[in-house]
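These come from Swiss-Prot:
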| type | residues | note |
| --- | --- | --- |
| MUTAGEN | Cys13 to Ala | Reduced palmitoylation. Loss of palmitoylation; when associated with A-17 |
| MUTAGEN | Cys17 to Ala | Reduced palmitoylation. Loss of palmitoylation; when associated with A-13 |
| MUTAGEN | Ser180 to Ala | Decreases internalization from the cell membrane in response to PKC activation |
| MUTAGEN | His201 to Pro | Partial loss of transport activity |
Amino acid sequence: MSDGAAARRWGKCGPPCSRESIMVAFKGVWTQAFWKAVTAEFLAMLIFVLLSVGSTINWGGSENPLPVDMVLISLCFGLSIATMVQCFGHISGGHINPAVTVAMVCTRKISIAKSVFYITAQCLGAIIGAGILYLVTPPSVVGGLGVTTVHGNLTAGHGLLVELIITFQLVFTIFASCDSKRTDVTGSVALAIGFSVAIGHLFAINYTGASMNPARSFGPAVIMGNWENHWIYWVGPIIGAVLAGALYEYVFCPDVELKRRLKEAFSKAAQQTKGSYMEVEDNRSQVETEDLILKPGVVHVIDIDRGDEKKGKDSSGEVLSSV
């Protein structure tokens with residue numbers, strides 16, 4: 001295709017992958033706060049996998065295995081995630097779980113661009129955490145290194161449903177605990193999330209290993225090369241997380257003010273001339289405004305033809321993007 005034909009095809013705005021389009025989509029990537037958040041997700045996942053998966057090691061070895069201590073494993077996973085959320089929640093939001101990140105994208109709390117970096121960091125952290133655990137564990141007791149597997153008497157469909165259910169209750173707890181509209185939450189949000197993880201393990205360890213976290217399953221699977229039914233630990237948790245986030249955000253506790261602002265935003269977007277686009281932002285927190293969170297408090301319109309910016313601001317309460 002000639003340059004002239006390409007220009008006519010894409011119009012004045014240029015192709016969707018133009019340098020300007022990419023710069024706008026990933027504008028928050030160039031900030032220090034953004035990379036601190038991504039690094040926090042990486043480090044939190046590394047520590048979480050190292051500590052929690054370490055509790056699954058059977059020190060009796062394959063010849064004389066010890067009974068599985070479900071309470072020990074459940075408490076270790078729950079307290080580990082609570083500790084990481086408490087440590088890193090104010091830096092990155094403390095997702096520490098790709099399923100939670102996807103749920104945040106679907107409820108417009110972060111952008112797709114930011115989620116890509118978060119999920120990548122989470123998966124890398126899980127791999128390195130599992131690798132360190134493998135390195136420091138005697139070969140005679142490594143076993144499966146905590147690889148999550150479906151019980152032999154269950155089908156893949158059963159495993160998928162169990163992972164969906166336990167992740168649903170986890171993410172619903174996250175959204176409910178972090179709802180800034182609530183005035184009755186006085187306890188520790190991190191501890192509430194930790195208890196939710198522990199409950200999921202107490203119920204589902206014997207069913208599927210109780211993942212609730214695709215990265216937690218991904219790290220040990222990479223190190224051990226065991227991919228049996230691995231897709232379950234991505235599909236189940238992500239579906240459960242999206243359902244929980246959507247039900248809480250749009251059905252049980254919808255934000256009336258947010259709906260009004262979005263309606264105004266789309267109305268203004270419809271009135272813009274061809275060659276303009278609109279994105280929704282918020283100016284609530286200086287820690288967050290420099291990165292890629294999708295925020296509904298500000299209507300930000302850039303006219304590509306004129307190269308100027310127009311902003312229509314509206315006051316809003318804080319929407320917590322935590323965990």
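Even glycines carry a Cβ here, placed using N, Cα and C.
Substitutions noted, but not modelled.
Recorded residues Ser180 (mutagenesis position) and His201 (mutagenesis position) have their alpha carbons 28 Å apart, per Cα-Cα distance.
Secondary structure at Ser180 (mutagenesis position), taken from DSSP and collapsed to helix, strand or coil, is coil. Within its own chain, His201 (mutagenesis position) has Met70, Ile73, Ser74, Phe77, Gly78, Ala210 as residues 6 or more apart in sequence whose C-beta sits under 8 angstroms from its own.
Counting Cβ atoms from all protein chains shown, Ser180 (mutagenesis position) has 14 others lying within 10 Å of its own Cβ.
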